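As recorded in Swiss-Prot, the features of this protein are as follows:
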ACT_SITE  Ser2  active site
BINDING   Gly165, Cys168, Thr171  Na(+) binding site
MUTAGEN   Ser2 to Ala or Thr  Complete loss of protease activity
MUTAGEN   Ala6 to Gly  No effect
MUTAGEN   Thr7 to Ala  Complete loss of protease activity. The mutant is only found as a monomer; when associated with A-8
MUTAGEN   Thr8 to Ala  Complete loss of protease activity. The mutant is only found as a monomer; when associated with A-7
Amino acid sequence: MSSFHATTIFAVQHKGRSAMSGDGQVTFGQAVVMKHTARKVRKLFNGKVLAGFAGSVADAFTLFEKFEAKLEEYNGNLKRAAVELAKEWRSDKVLRKLEAMLIVMNQDTLLLVSGTGEVIEPDDGILAIGSGGNYALAAGRALKKHAGESMSASEIARAALETAGEICVYTNDQIILEELE
């Protein structure tokens with residue numbers, strides 16, 4: 001078992017808070033659920049940064065380690081660490097073959113980092129990746145827009161993942177939720 005073939009990660013910045021959620025399902029191949037409670041969202045850099053991944057397990061752990069090293073190297077500068085990781089990921093012969101995507105965030109910044117060298121900061125403070133990403137993204141945008149002050153970032157992150165889990169067969173309801181205050 002070497003791959004998270006299907007996963008949903010969702011991140012939102014709302015009312016001065018940052019939250020990220022991920023489901024726990026690990027699917028092997030196209031038909032077998034191998035695990036229900038995988039932890040695909042983590043706190044890094046002494047709890048000041050959240051990171052979530054979709055993609056191959058070993059590749060994602062390699063990228064977590066590389067990203068955390070870049071955070072240390074650049075004293076917690078999230079944008080600089082993400083750009084430097086993307087540059088290395090794209091240009092290194094071994095890293096270039098890694099199959100994963102990352103969402104990283106701190107209190108001020110939310111970024112998507114991919115192996116093609118892209119570092120994308122969304123306009124609306126919301127990102128989602130993985131098989132249920134589009135469902136979570138749509139739900140999260142609607143919740144953020146219409147819930148206004150009545151929902152917290154954590155509540156939006158949880159509800160977006162719950163919605164994705166109701167629609168996407170590769171997303172379950174075992175939600176891991178992390179928040180920065």
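Every residue, even glycine, has its Cβ placed from backbone N, Cα and C.
Structural mapping of features recorded in Swiss-Prot.
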residue	record	Cβ neighbours (10 Å)
Thr7	mutagenesis position	30
Thr8	mutagenesis position	32
Gly165	Na(+) binding site	21
Cys168	Na(+) binding site	21
Thr171	Na(+) binding site	29
Nearest to Thr8 (mutagenesis position) by C-alpha distance, among the binding-site residues Gly165, Cys168, Thr171, is Thr171
Excluding Gly165, Cys168, Thr171 themselves, the Na(+) site's Cβ centre has within 8 Å the residues Thr8, Asp23, Gln25, Ser131, Gly132, Tyr135, Ala136, Leu161, Ala164, Glu166, Ile167, Val169, Tyr170, Asn172, Asp173
Spacing of the two Cα atoms, Cys168 (Na(+) binding site) and Thr7 (mutagenesis position), in whole angstrom, works out to 9
Thr8 (mutagenesis position) falls, by DSSP collapsed to helix, strand or coil, into strand
The correct three-state DSSP answer for Gly165 (Na(+) binding site) is helix
